[in-house]
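Before any comments, here is the structure.
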Amino acid sequence: MRGKKFISLTLSTMLCLQLLPTASFAAAPATDTGNAGLIAEGDYAIAGNGVRVTYDADGQTITLYRTEGSGLIQMSKPSPLGGPVIGGQEVQDFSHISCDVEQSTSGVMGSGQRMTITSQSMSTGLIRTYVLETSDIEEGVVYTATSYEAGASDVEVSWFIGSVYELYGAEDRIWSYNGGGEGPMHYYDTLQKIDLTDSGKFSRENKQDDTAASIPVSDIYIADGGITVGDASATRREVHTPVQETSDSAQVSIGWPGKVIAAGSVIEIGESFAVVHPGDYYNGLRGYKNAMDHLGVIMPAPGDIPDSSYDLRWESWGWGFNWTIDLIIGKLDELQAAGVKQITLDDGWYTNAGDWALNPEKFPNGASDALRLTDAIHEHGMTALLWWRPCDGGIDSILYQQHPEYFVMDADGRPARLPTPGGGTNPSLGYALCPMADGAIASQVDFVNRAMNDWGFDGFKGDYVWSMPECYNPAHNHASPEESTEKQSEIYRVSYEAMVANDPNVFNLLCNCGTPQDYYSLPYMTQIATADPTSVDQTRRRVKAYKALMGDYFPVTADHNNIWYPSAVGTGSVLIEKRDLSGTAKEEYEKWLGIADTVQLQKGRFIGDLYSYGFDPYETYVVEKDGVMYYAFYKDGSKYSPTGYPDIELKGLDPNKMYRIVDYVNDRVVATNLMGDNAVFNTRFSDYLLVKAVEISEPDPEPVDPDYGFTSVDDRDEALIYTGTWHDDNNASFSEGTARYTNSTDASVVFSFTGTSIRWYGQRDTNFGTAEVYLDDELKTTVDANGAAEAGVCLFEALDLPAAEHTIKIVCKSGVIDIDRFAYEAATLEPIYEKVDALSDRITYVGNWEEYHNSEFYMGNAMRTDEAGAYAELTFRGTAVRLYAEMSFNFGTADVYLDGELVENIILYGQEATGQLMFERTGLEEGEHTIRLVQNAWNINLDYISYLPEQDQPTPPETTVTVDAMDAQLVYTGVWNDDYHDVFQEGTARYASSAGASVEFEFTGSEIRWYGQNDSNFGVASVYIDNEFVQQVNVNGAAAVGKLLFQKADLPAGSHTIRIVCDTPVIDLDYLTYTTNA
């Protein structure tokens, strides 16, 4: 096992870091006998606060160390200095010339030490100067600057690679934070596990350019800590911070675009910060943020954040474009009662982007209508926000028609559209306003003043804060086309300053939909969004990242979705909601809004350095509020959820104080009398546990109930079925004062329950014996109850059972055994919804719909339309209905009607994700209902609809049965060949290479699936169900095994037959699965 390398340093050893007097040259190598074996003799070294850097002149490598107390922890392997890329190859033939060390300098981060390394390439003649600076102030940070001098001829470089660091001490896994903005975070998740035990090779480019704004930072870390590398620039520029898996670790580096280095000239290629840190990415990002402060990129101070930035918010986007002024005003009483203090008027209020004029269809009386809305909001004690898109000048706008000189022009002289991440387009995005055109920025300021002074809004939600295309407009006199991209934040700065001039307490949010935020926009906002996360764990991890970059006090929002509530509250996020809530959804919202309003963790101090994501047993977050520590532990959606129930450790408490641990969601004590220096306890939870540590001066007398959340069933309960001879026993030490015992061999008791856990409580005594315990007719263990007399003992428990009906049976095998009580954790069986695929003939389509395909869809296909008013309709008999669709930035909005009544507008626009529950309505009366999905704006789509059929009893749980290709139940016709490989389900498969060969299987169930291969030499098969042709399946494609090739659901109850016929060889069968009700 490779552990951390930790070596003690004496004072005399530390003094060895002071290699030479100030401004000395041609420095002698370091001599560090106290660290023999770690620091090689002859290496050069500099040190700063929490960091040490050594340079091996012979190997031309840099090694980073983290100092901890009086010791060193090696963080990087000896890593090469970066080089120029010429002709597709990195130049690496540099020879050492000199290494100069200054022990006391004033550098970019103030006082520290500096090392200057000079070397020359034999093949190109380039002289490289590599400068490293440490800081006495910023912990763990190293500043690096690189320059090149050309010799007698020009040198054309396509790319410059700066610092490169390979992590030291990795074992089975590394975690990587990736701030690049080249694509939506659904696919380019910011936090990824690099599994060193698999055969894959992790690689992320992490780009920032004219199509991708980003956090220009990457981090790799293990349990001992990690290394962060980020761009050290006061303005945005093109930069990559790639992370690449190596043979036994991973490396992080930085690079910038190439240039032509003219003969005899010197160019600076780029500057960067590296941070060595303990813990996870939070510490790395915080170190980067602190270093960037020295470059003038400074985040808002706590005093600059208005109270409204911490308020609970509701947004009109839940109605899409179908809102009206009166509809919003009519909602205010309800929202005020729920504790909402902020209202956002979202998209749909304006005529054209760029003009940002009130839409007369929404505001027939113009500004007076806008004031009617904002006045009503203010009368309810709320603030009013207005949605817009900064930098967007529109396409059909008056602004573009009258002032085309304000706009970015591409290389062909055409107006350039604002890009989506990675360089795509979006129908809602217009032409880009150039930040170097004075009139362009003035137009943004004019809008801000109009919205605040004439319409009464208190702040703004800026959306689509992605990147800015390069500008070739000759009227702007750009130093280079990249200047428009590099200066994009000027629009944000000037707009924000105009907001503050109108109201010092103005609210301003900028949102990078689905990508990391533009780092250079951060100083100009008072709240930051987690930006369209697609899972709860993405929400939590982004909160932690932005708290590191903005400050522990800075308000961060979660997304508007009910499953986000526990993640928002526990991480100290600001809750926002957009839906027109009713029924159980409204009750859930009011519950969590009430909890959030009580604890107010969004106003607390986020503490991000106590737990390491990916290495502590649970995904954990901590917020301190008014002197009380709040902890949030999560398993739902986590990338590394533990097995079982590890002990929970509360870090950061006062070691000299005693605490009671309270689950503040359910108002229950989960542990008590814990000292801060050993605050460890154990409790069971499913998705999350949110607790606070309450200081107590005296120990609590009452123990914590271990059966909290369990239902107790006494020995006399009629649900218990006794067989054989049993006797009643009465004693105050028993639960309810009674128990039942037997000394008859094979006497038994049976108890059936619906739940996920079961416990048997009884006695131990010297005359007691043994009992067999059966669970669902399977012998689990033999319990020995013989021992010192004790009542109320948990003699057996089974936890984490499937949510289903179970039976426990206790059989006496020797001596005496007794039953005091059972305790079980109840579960409500999820009702079984009947699914109706988009291609089902049960769905009626009106208008122009087209079929399209994706393996992630329910049945591999969906329907879409962009025709105005086109609709899809399903009639069903049931008590609940759900509608599933794909989300994408290419989709718009749709109206949902239920039994002819408009009930909701759904938003399909957003972070790319398939199989999304877009609409749900429960509690319908039994009988026939009709759901209709109607196109409202842009493209819409439908994956499937599910409904809960009428039923008197819950549908039994479904069971999935797997049938291997070699199973005797399968009937093969024609020539089939056996295939053996460990990639197959059971190591075997069968394939047909002749047309007409078939395989048939009879089953009883409601769903059937065929799994097999795709390959470039495979062909086509026809699938029949109950002798009726269903689908032709094309299995030709890129090689892949274990693919779901065919699926048929919604089969009526009963026996069915599937037949697969080879039309064009080759086809294969790995296995079938079918679903039946147990």
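Glycine too: its Cβ is placed from the backbone N, Cα and C atoms.
Heads up, this one's the original sequence, none of the swaps are in it.
Experimental mutagenesis is annotated in Swiss-Prot for D463 to A, G or S, with the remark: Loss of activity. Taking the Cβ of D463 (mutagenesis position) as centre and 10 Å as the limit, one finds 22 other Cβ atoms among all the protein chains shown.
Under the heading active site, nucleophile, Swiss-Prot lists D463.
Reduced to three states, the DSSP call for D532 (active site) is coil. The Cβ of D532 (active site) has 22 other Cβ atoms within 10 Å, all protein chains considered. Residues annotated as active site in Swiss-Prot: D532.
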Rounded Cα-Cα span from D463 (mutagenesis position) to D532 (active site), Å: 11
DSSP state at D463 (mutagenesis position), helix/strand/coil: coil
